[in-house]
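Single-structure report; data block below.
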Amino acid sequence: MGRGKVELKRIENKISRQVTFAKRRNGLLKKAYELSLLCDAEVALIIFSGRGRLFEFSSSSCMYKTLERYRSCNYNSQDAAAPENEINYQEYLKLKTRVEFLQTTQRNILGEDLGPLSMKELEQLENQIEVSLKQIRSRKNQALLDQLFDLKSKEQQLQDLNKDLRKKLQETSAENVLHMSWQDGGGHSGSSTVLADQPHHHQGLLHPHPDQGDHSLQIGYHHPHAHHHQAYMDHLSNEAADMVAHHPNEHIPSGWI
């Protein structure tokens with residue numbers, strides 16, 4: 001018993017409509033392939049689904065060649081030169097076809113819409129993905145090596161800087177220790193020791209100057225703390241002057257002022 005005739009109208013059920021589209025699309029693509037193979041015909045088939053997805057078949061090596069041949073076959077021979085807007089429209093169609101083809105390829109790479117693909121097309125897609133993965137891994141490894149090299153260079157720079165800072169710190173610490181030792185030993189309790197070690201100098205520290213008639217004190221040895229002695233002597237002179245001012249009738253030894 002043969003199949004009954006199918007009423008040619010839009011299928012309202014969405015799932016049934018998609019199933020019917022897939023079956024008839026595959027059949028149409030198969031017929032186009034058989035026609036080109038059996039009859040040596042140049043066949044180009046372009047199908048857009050209800051959701052705008054592109055399905056195409058071309059018996060030639062490139063769909064664009066067939067489309068260009070179709071465009072050149074102008075049915076109106078009297079109008080050989082197409083208007084500019086027609087040329088632009090044809091260019092738009094080419095670009096649109098190219099974009100839709102790339103979108104379909106992208107979906108296939110993402111694992112979508114693989115149903116219409118044949119075994120050979122699936123193998124080609126698999127090989128393409130494997131090649132892409134190899135290139136991605138190679139680039140990733142190279143980026144990691146470059147990053148590791150940069151980190152090692154920065155580490156070496158930081159080590160050199162740390163070495164210089166440590167050296168400067170040691171030099172500064174040595175200078176501070178020497179300075180503190182000098183202050184503790186020579187600035188406070190060590191002044192007498194320094195003077196005792198140099199008797200031929202400190203004997204003239206409090207010796208009166210020979211050119212002066214009075215007995216004013218003179219500093220004959222320039223010690224690092226000589227300004228402390230000078231300040232002390234100035235203090236004594238000021239006290240003597242105050243005593244003369246407050247007690248003018250009392251006798252003050254001449255060596256005090």
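Going from the start of the chain as shown, residues are counted 1 onward.
Glycine residues also receive a Cβ, built from the backbone N, Cα and C atoms like all the rest.
According to Swiss-Prot, the domain 'MADS-box' annotation covers 1-61. The average pLDDT the prediction assigns to the domain 'MADS-box' (1-61) is 87.
If you look up Swiss-Prot, you'll see 85-175 marked as domain 'K-box', on the strength of sequence analysis. Secondary structure of the domain 'K-box' (85-175) per DSSP (helix as H, G, I; strand as E, B; remaining residues coil): 82 helix, 0 strand, 9 coil.
The DSSP secondary structure for ARG24 (mutagenesis position) is helix. On its own chain, ARG24 (mutagenesis position) has no residue at least 6 apart in sequence with a Cβ closer than 8 Å to its own Cβ. The annotation that Swiss-Prot gives for the mutagenesis experiment ARG24 to Cys reads: In lhs1; abnormal growth of spikelets and sterile flowers; when associated with D-27.
Taking a C-beta cut-off of under 8 Å and a sequence gap of six or more, GLY27 (mutagenesis position) has no contacts in its own chain. For the mutagenesis result GLY27 to Asp, the note given in Swiss-Prot is In lhs1; abnormal growth of spikelets and sterile flowers; when associated with C-24.
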